[in-house]
Amino acid sequence: SGHLLLLLGLLTLWAELTPVSGAAKYCKLPLRIGPCKRKIPSFYYKWKAKQCLPFDYSGCGGNANRFKTIEECRRTCVG
């Protein structure tokens with residue numbers, strides 16, 4: 001019972017940390033800050049440079065290539 005619980009916990013952790021197969025699709029999207037006026041510190045993945053870079057998100061619009069932290073960007077797009 002204890003081993004089964006440990007295995008279940010490890011599988012859950014693995015599932016949470018493994019990037020989704022569709023992630024690369026939106027990592028290739030161009031930077032879109034959106035049309036609104038706010039300046040929310042965010043990160044996007046620059047496909048050609050193969051790196052996560054900072055930008056100020058406007059608060060609306062944009063696309064899925066937008067992350068709250070550089071760690072989230074790297075985990076999703078860099079691997």
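Including glycine, each Cβ sits where the backbone N, Cα and C put it.
Not measured: the values here are computed from a predicted model.
The average per-residue pLDDT of the prediction over the domain 'BPTI/Kunitz inhibitor' (27-77) is 96, rounded to a whole number. Annotation comment: Swiss-Prot describes 27-77 as domain 'BPTI/Kunitz inhibitor', evidence class sequence analysis.
Record note (Swiss-Prot) on the mutagenesis of Lys28 to Ala: Decrease in binding affinity for Kv. Taking Cβ-Cβ distances under 8 Å and a sequence separation of 6 or more, the neighbours of Lys28 (mutagenesis position) in its chain are Trp47, Asn65. The DSSP secondary structure for Lys28 (mutagenesis position) is coil.
Annotation for Lys37 (mutagenesis position): same-chain Cβ neighbours under 8 Å, separated by at least 6 residues, are Ser58, Gly59. In Swiss-Prot, a mutagenesis experiment is listed as Lys37 to Tyr, annotated with the note Slight decrease in binding affinity for Kv.
All chains included, 10 other C-beta atoms sit within 10 angstroms of the C-beta of Arg38 (mutagenesis position). Here Swiss-Prot describes Arg38 to Ala as a published mutagenesis experiment; the accompanying note says: Slight decrease in binding affinity for Kv.
The annotation that Swiss-Prot gives for the mutagenesis experiment Lys39 to Ala reads: Slight decrease in binding affinity for Kv. Important decrease in binding affinity for Kv; when associated with A-48. Of all Cβ atoms in the shown protein chains, 12 besides its own fall within 10 Å of the Cβ of Lys39 (mutagenesis position).
Experimental mutagenesis at this site is recorded by Swiss-Prot as Lys46 to Ala, annotated: Slight decrease in binding affinity for Kv. If you take the C-beta of Lys46 (mutagenesis position) and look for same-chain residues 6 or more apart in sequence within under 8 angstroms, you find Leu31, Cys52, Leu53.
Secondary structure at Trp47 (mutagenesis position), taken from DSSP and collapsed to helix, strand or coil, is coil. Swiss-Prot documents Trp47 to Ala as a published mutagenesis change and attaches the note Decrease in binding affinity for Kv.
Cβ neighbour count for Trp47 (mutagenesis position): 14 (other Cβ atoms within 10 Å of its Cβ, all protein chains included). Quoted from Swiss-Prot, the note attached to the mutagenesis of Trp47 to Gln states: Decrease in binding affinity for Kv; when associated with K-49.
With a cut-off of 8 Å between CB atoms and residues at least 6 apart in sequence, the same chain places nothing near Lys48 (mutagenesis position). Swiss-Prot lists Lys48 to Ala among its mutagenesis entries, and the accompanying note reads: Important decrease in binding affinity for Kv. Important decrease in binding affinity for Kv; when associated with Q-35 and A-50. Important decrease in binding affinity for Kv; when associated with A-39.
Cβ environment of Ala49 (mutagenesis position): no same-chain residue six or more positions apart lies under 8 Å away. For the mutagenesis experiment Ala49 to Lys, the note given by Swiss-Prot reads: Slight increase in binding affinity for Kv.
Ala49 to Lys appears in Swiss-Prot as a mutagenesis experiment; the accompanying note says: Decrease in binding affinity for Kv; when associated with Q-47.
Residues near Lys50 (mutagenesis position) in space but far in sequence (CB under 8 A, at least 6 apart, same chain), listed by position: Val78. Experimental mutagenesis at this site is recorded by Swiss-Prot as Lys50 to Ala, annotated: Slight decrease in binding affinity for Kv. Important decrease in binding affinity for Kv; when associated with Q-35 and A-48.
The Cβ neighbour count for Arg75 (mutagenesis position), using a 10 Å radius and every protein chain shown, is 16. What Swiss-Prot notes for the published mutagenesis of Arg75 to Ala is this: No change in binding affinity for Kv.
Between the CA atoms of Arg75 (mutagenesis position) and Lys39 (mutagenesis position) there is a gap of 24 Å.
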